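Participant: My questions all concern the structure below.
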Amino acid sequence: MTKKIKCALIGPGNIGTDLLAKLQRSPVLEPIWMVGIDPESDGLKRAREMGIKTTADGVDGLIPHMQADGVQIVFDATSAYVHADNSRKVNALGALMIDLTPAAIGPFCVPTVNLKEHVGKGEMNVNMVTCGGQATIPMVAAVSRVQPVAYGEIVATVSSKSAGPGTRKNIDEFTRTTAGAVEKVGGAKKGKAIIILNPAEPPLIMRDTVHCLLESEPDQAKITESIHAMIKEVQKYVPGYKLVNGPVFDGLRVSVYLEVEGLGDYLPKYAGNLDIMTAAAARTAEMFAEEILAGQLTLQPVHA
């Protein structure tokens with residue numbers, strides 16, 4: 001039996017519940033706590049049925065147990081508004097925070113683009129951008145590694161059913177954080193992000209459109225090759241990530257059309273927006289866990 005790093009999840013909504021399913025399959029992570037604020041929530045009930053410890057007292061219900069239970073990694077799937085407070089309390093106990101809200105107080109992480117850059121930095125909070133960011137930033141990066149991107153615009157369309165109350169509260173933060181990461185991680189000089197919640201029934205699969213405006217005539221062969229290589233990288237942890245059309249070249253503009261199907265761990269397969277976020281968070285946490293297990297990373301308490 002290999003040793004696993006113990007984890008806690010804050011936020012038993014759509015994202016937290018889907019993430020829990022993924023962590024249970026991880027070879028190096030062991031989820032032991034699920035934290036919520038509503039004792040009647042479906043997510044807390046499910047976690048309890050799986051034998052996970054739960055509290056409905058928010059992060060303050062977890063803090064007294066973290067050291068005794070050996071929790072070293074905490075995932076926050078709540079809301080940007082409460083994340084800073086949650087992170088401060090968790091970091092003070094020497095646990096690493098993986099932020100699945102658009103709070104973005106820590107550095108951005110999009111695994112296929114910059115996961116390796118986070119190795120050995122001793123960071124105690126990393127931000128997973130947003131579901132739209134995880135789906136589209138690899139495509140912007142695939143273009144910008146070939147030639148400069150003056151402007152990158154992404155449009156993420158998700159089913160209304162897959163967007164819970166936390167996501168809805170954070171729509172403005174979603175667009176700001178995603179646009180910022182299109183620039184910082186994707187490499188575009190200027191970024192823009194648009195999210196659409198589609199109420200259609202039956203719910204539609206997650207769809208993403210990426211437009212890149214280049215500074216010079218596109219090298220079509222190189223860009224096409226780079227995009228296909230990046231798609232394969234993302235598919236390693238989100239098998240349902242696929243190129244529907246493109247790259248389409250029109251003057252200086254390159255457009256890519258994507259679809260993301262989920263594994264159906266919690267919501268049905270149309271909710272690929274959950275998968276791309278939770279799989280990226282799990283992959284990021286696994287990298288930190290592997291470092292901890294190898295003795296290359298010792299987490300230190302951070303006092304605000």
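Cβ atoms are placed via backbone N, Cα and C, with glycine included.
Sequence unchanged from the original; the noted substitutions are absent.
As annotated by Swiss-Prot, active site, acyl-thioester intermediate applies to Cys131. The NAD(+) binding site annotation in Swiss-Prot covers Ser162, Ala163, Gly164, Pro165, Gly166, Thr167, Arg168, Lys169, Asn170, Asn273. Quoting Swiss-Prot on the mutagenesis of Cys131 to Ala or Ser: Loss of catalytic activity. Still able to bind NAD(+), however with much lower affinity. Swiss-Prot documents Ile195 to Leu as a published mutagenesis change and attaches the note Does not significantly reduce the channeling efficiency of the enzyme complex toward acetaldehyde or propanaldehyde. Under mutagenesis, Swiss-Prot gives Ile195 to Trp with this note: 5- to 16-fold decrease in catalytic efficiency with aldehydes two to four carbons in length. Exhibits 59% of wild-type acetaldehyde channeling efficiency. For the mutagenesis experiment Ile195 to Phe, the note given by Swiss-Prot reads: 4- to 7-fold decrease in catalytic efficiency with aldehydes three to four carbons in length. Does not significantly reduce the channeling efficiency of the enzyme complex toward acetaldehyde or propanaldehyde. Quoted from Swiss-Prot, the note on the mutagenesis of Ile195 to Ala is: 5-fold decrease in affinity for acetaldehyde. Increase in affinity for butyraldehyde and pentaldehyde, leading to a 9- and 20-fold increase in catalytic efficiency with butyraldehyde and pentaldehyde as substrate, respectively. Exhibits 84% of wild-type acetaldehyde channeling efficiency. In Swiss-Prot, the entry for mutagenesis Asp208 to Ala states: 2-fold decrease in catalytic efficiency. The structure shown retains the original residue.
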Participant: Would you mind pulling the longest C-alpha to C-alpha span across Ser162, Ala163, Gly164, Pro165, Gly166, Thr167, Arg168, Lys169, Asn170, Asn273, which the record has binding NAD(+), in angstrom?
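Facilitator: The NAD(+)-binding residues span at most 17 Å between Cα atoms.
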Participant: If you count the C-beta atoms lying within 10 Å of each candidate's C-beta, which of the mutagenesis positions Cys131, Ile195 ends up with the smallest number?
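Facilitator: Checked Cys131, Ile195; of these mutagenesis positions, fewest Cβ neighbours within 10 Å: Ile195.
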Participant: Per DSSP, to which secondary structure element type does Gly166 (NAD(+) binding site) belong, with helix, strand and coil as the options?
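Facilitator: The three-state answer is helix.
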Participant: How far is it from Asn170 (NAD(+) binding site) to Cys131 (mutagenesis position), counting Cα to Cα, in Å?
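Facilitator: Approximately 12 Å lies between the Cα of Asn170 (NAD(+) binding site) and that of Cys131 (mutagenesis position).
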Participant: For Arg168 (NAD(+) binding site), which of the mutagenesis positions Cys131, Ile195, Asp208 has the nearest Cα in space?
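Facilitator: That would be Ile195, the closest of Cys131, Ile195, Asp208 to Arg168 (NAD(+) binding site).
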Participant: Counting across all protein chains shown, how many other Cβ atoms sit within 10 Å of the Cβ of Arg168 (NAD(+) binding site)?
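Facilitator: Other Cβ atoms within 10 Å of Arg168 (NAD(+) binding site): 12.
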Participant: Among the binding-site residues Ser162, Asn170, whose Cβ has the fewest other Cβ atoms within 10 Å?
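Facilitator: Among the binding-site residues Ser162, Asn170, the sparsest Cβ neighbourhood within 10 Å belongs to Asn170.
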Participant: Would you count the other CB atoms within 10 A of the CB of Asp208 (mutagenesis position), including those on all shown protein chains?
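Facilitator: Looking across every protein chain shown, the total is 25.
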Participant: If H, G and I count as helix, E and B as strand, and all else as coil, what does DSSP give for Cys131 (mutagenesis position)?
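Facilitator: Looking at the DSSP assignment, Cys131 (mutagenesis position) belongs to a helix.
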Participant: In sequence order, what residues of the same chain, 6+ apart, have a Cβ less than 8 Å from the Cβ of Gly166 (NAD(+) binding site)?
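Facilitator: Spatial neighbours, sequence-distant, of Gly166 (NAD(+) binding site): Gly11, Gly13, Ile15, Ala77, Thr78, Ser79, Thr101.
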Participant: Going by DSSP, is Asp208 (mutagenesis position) sitting in a helix, a strand, or coil?
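Facilitator: For Asp208 (mutagenesis position) - judged by DSSP and reduced to three states - the answer is strand.
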Participant: Quick one: pull the CA-CA distance for Asp208 (mutagenesis position) versus Gly164 (NAD(+) binding site), whole Å only.
Facilitator: 19
Participant: I need the CA-to-CA distance for Ser162 (NAD(+) binding site) versus Cys131 (mutagenesis position), whole Å please.
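Facilitator: Ser162 (NAD(+) binding site) to Cys131 (mutagenesis position), Cα-Cα distance: 11 Å.
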